[in-house]
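Enquirer: Below: one structure in structure tokens.
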Amino acid sequence: MSAAATMPMPREASNYDEISMQQSMLFSDSLKDLKNLRTQLYSAAEYFELSYTNDEQKQIVVETLKDYAIKALVNTVDHLGSVTYKVNDFVDEKVDEVAGTELRVSCIEQRLRMCQEYMDHEGRSQQSLVIDTPKFHKRYFLPSGEIKRGGNLAKLKNVEGSFDGEDDWNQFRNAVRATIRETPPPPVRKPILQSPSQRKPQRSATFSFSSIATAPKKEQDKRAVSPHRFPLLRSGSVAIRPSSISRPTTPSKSRAVTPTPKRYPSEPRRSASVRVAFEKEAQKEPEHQQQPSKSKRLLKALLSRRKTKKDDTLYTYLDEY
């Protein structure tokens, strides 16, 4: 127990190496004391045994032995606790050192990786400035079988390609022009404008009904004279013919005659739809202005028609009027 009591006090260390060396020496001394504790206990037991045999005051020897055994046990437990604490402290310190070393290594690796990425980026930027990138243009193939004629427009097959120089571009432009010349667009029909001298003399807007009045009655029943210059073509459907039915054979005094407007050489020809609309507007008259004789004949023809016959007789009758 004298070795444990005479343990030297650690001196203040100046740097990290001295501190680690001092701690390692203290740990080794603690292990030596723990190893010598067994020999000390055995020597104390032999001493008390001899004293108890040779000494007459055995009661005093027994009391002294009890006190020594208690102190020796307490010192042993204390010594084991201190050694255990030192071992744990040493292990924790080494673990912390390892963790700190790993952290520093990871930081160094991260810095190296960032430096490498920066160097690669700078190298790529420098190479991009040095390298002359080629310019690509569009190339068009114009096979004669795939061109669809549609006026001045043609459907082209677009294929991405590259032109090596200005000569290729000139050849391509000449080929396109030659192809366009080979496939001329279909001719567009233009309206032929005739001079006023070549046109036929137009009829005047005034009408004379003396010839109609002096004509025989049969001819008047067959066909009514149309006051318009361009009469409409008749068809077989009944839905289109009501305008022709409402037209009377003889003009009434209350009905105003709408003359056909004159056309000049510079005026474009009107379409058929415009002419039909104009004639329909001119033919809109109230039904009460029709002559009673014609309505009677129409009613008589409808009543005298047989049921077995078809509507051809009615259509022919309506076509006459």
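Using the three backbone atoms N, Cα and C, a Cβ is placed for every residue, glycine included.
According to Swiss-Prot, the natural variant LYS135 to Asn carries this note: In strain: cv. Ita-0.
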Enquirer: Give the three-state DSSP assignment (helix, strand or coil) for LYS135 (variant position).
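Expert: DSSP call for LYS135 (variant position): coil, neither helix nor strand.
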Enquirer: Once the chains shown are all counted, how many other Cβ atoms turn up within 10 Å of the Cβ of LYS135 (variant position)?
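Expert: Excluding its own Cβ, LYS135 (variant position) sees 7 Cβ atoms within 10 Å.
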